[in-house]
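First up is the structure itself, then whatever we jot down about it.
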Amino acid sequence: MELRTDAVLASLEMSEPVKNDEDYESLPAHASLGTHMTAGAVAGILEHTVMYPVDSVKTRMQSLQPDPKAQYRSVYGALKRIVRTEGLLRPLRGLNITVLGAGPAHALYFACYERIKRSLSDVIQNGGNSHIANGVAGSVATVLHDAVMNPAEVVKQRMQMYNSPYRSLYDCVLMVSRKEGLAAFYRSYSTQLTMNIPFQAVHFITYEFMQEHFNPHRQYRPETHIISGAAAGAVSAAVTTPLDVCKTLLNTQENVALSSAHVSGHLSGMVNALRTVYRLGGVPAFFKGIQARVIYQMPSTAIAWSVYEFFKYFLTQHESHVQEVSHKTSPT
């Protein structure tokens, strides 16, 4: 998920006078941080909540040695079987920890991205759009995002798996910390970064590229944010699926798969994960769940961008209105 802030001025296409102040993309300096964090938190929570059942399916489809009862051919077929055999709420298992992590993680993510992108764009292209600035800003923002989100990812994916032994969120956190130590919550952090840094770099560059073509004046146009976000999510999800498979293995520590690969103890490290995945399924194993991953990411990033841009626009316009009223009522 992600975003954009260029200093290109665009007045609203309404029957009101053209204003000379910055449009919503440029965000007034006094309000930008709070606006970005609020909009980012809301966008992140909605993104993960709306598409969570598909994310649960993706986690199961990436299992290297799935239970015969948990082998699925399609996302729809998987959801139908899970609901029929495990209950209506089963696809939502682990959603609570995801929401707890997504709010602060995305608040930091969007705020960091906007600040770094603006600073780098000023240096590289005098405030104009720069793909280098977009990629670097997205990568740096990812480091902060994943530091907050990684423990939530570990708990979430363990609760999503078929026949998960954990009764609740608290039970999962307690059992993992007792048996594997607190380090277990960050065992996949380096792999997460290895996956998410290229993911976000591709994601932001694709989004900005699409915006340049569909929304060159950087106005608030919801349809362009949805289209650009969906395209960015699909491309970045597809090219990073092999790394996501490795991350899932490190997060879940899938016992059957590790036993088949003769791995004793706990699997750690990207190199070991790559070797294990290849040993168990060859090259095709690196693309397990790619359909579910793309289906999940396309609407997720479209939701994240459209919600983020809406709240950024709404909050900025509200603050501008408050300032205008305050200025008019203040004594001269």
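Backbone N, Cα and C define each Cβ position, glycine as well.
For L46 (mutagenesis position), the number of other Cβ atoms no farther than 10 Å from its own Cβ, over all displayed protein chains, is 19. According to Swiss-Prot, the mutagenesis experiment L46 to R carries the annotation: In frs-tq223; induces embryonic hypochronic anemia.
Taking a C-beta cut-off of under 8 angstroms and a sequence separation of 6 or more, M61 (mutagenesis position) has the following same-chain neighbours: Y72, A78, K288, G289, Q291, A292. According to Swiss-Prot, the mutagenesis experiment M61 to K carries the annotation: In frs-tm130; induces embryonic hypochronic anemia.
Where Swiss-Prot documents L144 to H as a mutagenesis experiment, the accompanying text is: In frs-ij001; induces embryonic hypochronic anemia. The Cβ of L144 (mutagenesis position) has 17 other Cβ atoms within 10 Å, all protein chains considered. For the recorded site, L144 (mutagenesis position), the DSSP three-state label reads helix.
Other C-beta atoms found within 10 angstroms of the C-beta of R158 (mutagenesis position) number 23, with every protein chain shown included. Quoting Swiss-Prot on the mutagenesis of R158 to W: In frs-tg180; induces embryonic hypochronic anemia.
Of all Cβ atoms in the shown protein chains, 27 besides its own fall within 10 Å of the Cβ of Y207 (mutagenesis position). Listed in Swiss-Prot as a mutagenesis experiment, Y207 to D is described as follows: In frs-tg221; induces embryonic hypochronic anemia.
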Cα-Cα, R158 (mutagenesis position) versus Y207 (mutagenesis position), nearest Å, comes out at 32
